[in-house]
Amino acid sequence: MVLTGVTSKAIRKGDAEPPLSKGSFRVYNMRFCPWAERAMLYVAAKGIEAEVVNLNVTDKLEWYWTKHYQGKAPAVEHNGKVVIESGFIPEYLDDAFPETRILPTDPYEKVQQKLLADRLTAVAHAVPLLFAVMRDRTLKDEKQRKVFEVLKQAENLLANDFYAGSQPGYPDYLSFPFFEKIWWSASLDGVVDLPTIEFPGEEEYPKLTKWFQKMISSDVVQSVTQSLEHGAAFMNAYATHQELNYDLGL
């Protein structure tokens, strides 16, 4: 995999659009956004040579509105065409670069993996519960019960080493960023009672713990992810409405 610009500083309102040479592939990213990380993981897993442009999505770029009507990340650009939304980008990438296809070509198997990814969106919905606790620690017991339920459901859905089977695939790459955000939250004092080492816990979630360790240590994830320390700090700042440092850790 060849990703350049992963650790580049975020561009913001007033910055010029970086030139993109013909035939080049670009990912517009926000380093701490789980939705953007979905696209980054998929690009990395497919081994696409890509330039990464990190964005400040608070102080939005004027010209970026022509790429994404909401000014959000992620977006991918290739040969003058822009595709947005983390739920659509993976399928586009599989169709545009079929030689490294991740989703199965068999119609039935493809639908099964998409359904599994859809069921795992419950993990994404758990993240805002932790934002609420970051703002008010008295909500911890109430919110973490719901998080634990979601993790148990995810544990029960894991029938193999990975959600896609013997190797990580579509449901793994689309769900991992949200498990990671729960892991980040676990490192903050008083937010959720989960370990950061052997996350989310071998006793309660043995299959999920092995899965997470395999994912977090993989070359694909390591090529795009942020550290536990910086990720947790950014999450806390976002949840508590502090000024956001999009270049944290650079």
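Each position is counted from 1, following the chain as shown.
Any Cβ shown, glycine's included, is placed from N, Cα and C.
No substitution from the list is modelled in this structure, which keeps its original residues.
Database features (Swiss-Prot):
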- CYS33: active site, nucleophile (ACT_SITE)
- LYS60, GLU85, SER86: glutathione binding site (BINDING)
- 21-101: domain 'GST N-terminal' (DOMAIN)
- 106-234: domain 'GST C-terminal' (DOMAIN)
- CYS33 to Ala: Increased sensitivity to oxidative stress when exposed to cumene hydroperoxide (MUTAGEN)
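Taking the features listed in Swiss-Prot, we show where each one sits on the structure.
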residue	record	DSSP class
CYS33	mutagenesis position	coil
LYS60	glutathione binding site	coil
GLU85	glutathione binding site	coil
Statement: Using a 10 Å radius on the Cβ of GLU85 (glutathione binding site), the other Cβ atoms enclosed count 15
Message: Based on DSSP, tally up the residues of the domain 'GST C-terminal' (106-234) by helix, strand and coil.
response: 88 helix, 2 strand, 39 coil
- request: Sorry to bug you, but what's the C-alpha spacing from CYS33 (mutagenesis position) to GLU85 (glutathione binding site), rounded to the closest Å?
  value: 12
- prompt: Could you tell me the C-alpha distance between LYS60 (glutathione binding site) and CYS33 (mutagenesis position) in angstrom, no decimals?
  reply: 15
- prompt: Residues with Cβ closer than 8 Å to the Cβ of CYS33 (mutagenesis position), same chain and 6+ apart in sequence?
  reply: VAL57, ALA73, PRO74
Statement: Ordered by sequence, the long-range same-chain Cβ contacts of SER86 (glutathione binding site) under 8 Å (at least 6 apart) are TRP35, ALA36, ARG38, ALA39, PRO74, LEU174
